[in-house]
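Novice: Pulled the feature table from Swiss-Prot, pasting it below:
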type    : residues : note
MUTAGEN : F51 to S : No interaction with BAX and loss of anti-apoptotic activity
MUTAGEN : G87 to A : No interaction with BAX and loss of anti-apoptotic activity
Amino acid sequence: MEAWECLEDFSAVRNLLEQSSNSTSWFWRFLWGSSQAKLVCRIKEDYKWEFEELLKSCGELFDSLNLGHQALFQEKVIKTLDFSTPGRAAAAVAFLSFIKDKWSEETHLSGGYLLDFLAMHLWRAVVRHKNRLLLLSSVRPAIIPTEEQQQQQEEARRRRQEQSPWNPRAGLDPRE
């Protein structure tokens with residue numbers, strides 16, 4: 001996912017969504033847009049019909065968003081985004097860019113609010129995915145040593161203490 005490490009920075013996510021939305025002209029995107037924004041636009045155009053079908057399955061998503069309710073958006077959209085591969089991450093960004101374009105046609109809310117709202121949720125989903133991966137990679141199964149292994153470890157510890165030139169009990173009362 002090295003190609004999409006920019007998704008870990010909120011301002012980069014916001015810029016990517018802004019550059020890949022229909023509010024940015026293709027000419028500006030062609031001259032100054034990032035390669036990722038161009039890729040997201042291409043994915044958005046290629047999968048337009050699939051994205052339309054996904055939005056139809058979400059029911060009254062835009063009505064609830066216009067009223068300020070986020071629960072449906074969280075359940076139906078954000079929790080289903082997949083960032084396991086660079087291609088899936090690009091598709092997730094393209095889907096949110098598609099949602100921004102459709103939502104801006106049907107709302108009274110400002111474009112800046114839409115952009116901030118979607119960028120914040122996308123960024124949080126990426127960070128949550130990364131933290132989940134880090135947590136899973138750090139969890140190791142507990143290895144319970146057998147009695148024989150415990151005895152071997154204890155003997156090895158005693159030998160190291162005896163061979164050590166530094167004696168932590170030096171100057172103390174002798175052992176009984």
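Count begins at 1; order follows the chain as displayed.
In case you wondered, yes, glycine gets a Cβ from its N, Cα and C as well.
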Novice: Give the distance between the Cα atoms of F51 (mutagenesis position) and G87 (mutagenesis position), rounded to the nearest whole Å.
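Specialist: Approximately 16 Å lies between the Cα of F51 (mutagenesis position) and that of G87 (mutagenesis position).
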Novice: Taking the Cβ of F51 (mutagenesis position) as the centre, how many other Cβ atoms fall within a 10 Å radius?
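Specialist: F51 (mutagenesis position) is surrounded by 20 other Cβ atoms within 10 Å.
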Novice: Name the residues of the same chain, 6+ apart in sequence, whose Cβ is under 8 Å from the Cβ of G87 (mutagenesis position)?
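Specialist: Listed in sequence order, there are none.
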